[in-house]
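Heads up: the structure comes next, in structure tokens.
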Amino acid sequence: MDFHRALSALFTNQAAVQPLLGSLGFPFNDGTSILTTALAAQSGGKKLDTPLGILPFDSLPTTNLLTPTKKIKLEDELCASPVSSRSSTVSSSHFSSPQRSPSRKMSVPIPEEKKDSAYFERRRKNNDAAKRSRDARRQKEEQIASKAHALERENMQLRGKVSSLEQEAAQLRFLLFSKISPANSEVSCESNDSTETNDSNDSKSDSTIEV
């Protein structure tokens, strides 16, 4: 059943439709006028108006929608607020700028009228303290240099001892090998003599057997 037939069936039975619309809480007072308008529009081939006040998406007002330009403006306004600018400056200064070391104050020349005895006494104490500091630093550097010289000299002595011990070990090794080699030659000579005597005894025994 198409839409035209459904509307015509509802329009013909208005007495039954009216209490149903009232029981459902239909927002319009006159249900027959809605049905009549819908039926006339459907029969004429016109586009139906929305009877319940529901607007299509295209006809909705676009004031509440965020367009790209409005979004950019909103972000600019948020960035321009004092709280965000303060937090951004604090964060940027905390992460980007390195921590500066405390710089020394520029020396300001003291006028002649202020150079009294207390000033000269303070200058003398400062000069004495600076001299003591220089002397202590120089003494410490001299101690380090003398200690390094003593360690280098001890290192050279130890290297000389190591080389002399290596030479002595080489000489002892040579003497050990030279003592082992004559003993081996004597053992070989004794073995040769024993083999010769055995051969001579064997030849004598053979000659006696032949006689």
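Numbers run from 1 along the shown chain.
Placed from the backbone N, Cα and C atoms, the Cβ positions cover glycine too.
Per Swiss-Prot, the feature domain 'bZIP' maps to 116-179; the stated evidence is sequence analysis.
Quoted from Swiss-Prot, the note on mutagenesis experiment Ala129 to Thr is: In n732; defects in programmed cell death in the sister cells of the serotoninergic neurosecretory motor (NSM) neurons. Morphological defects in excretory duct cells. Reduced expression of transcription factor lin-48. Cβ environment of Ala129 (mutagenesis position): no same-chain residue six or more positions apart lies under 8 Å away.
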Summary of DSSP states over the domain 'bZIP' (116-179), given as helix, strand and coil counts: 63 helix, 0 strand, 1 coil
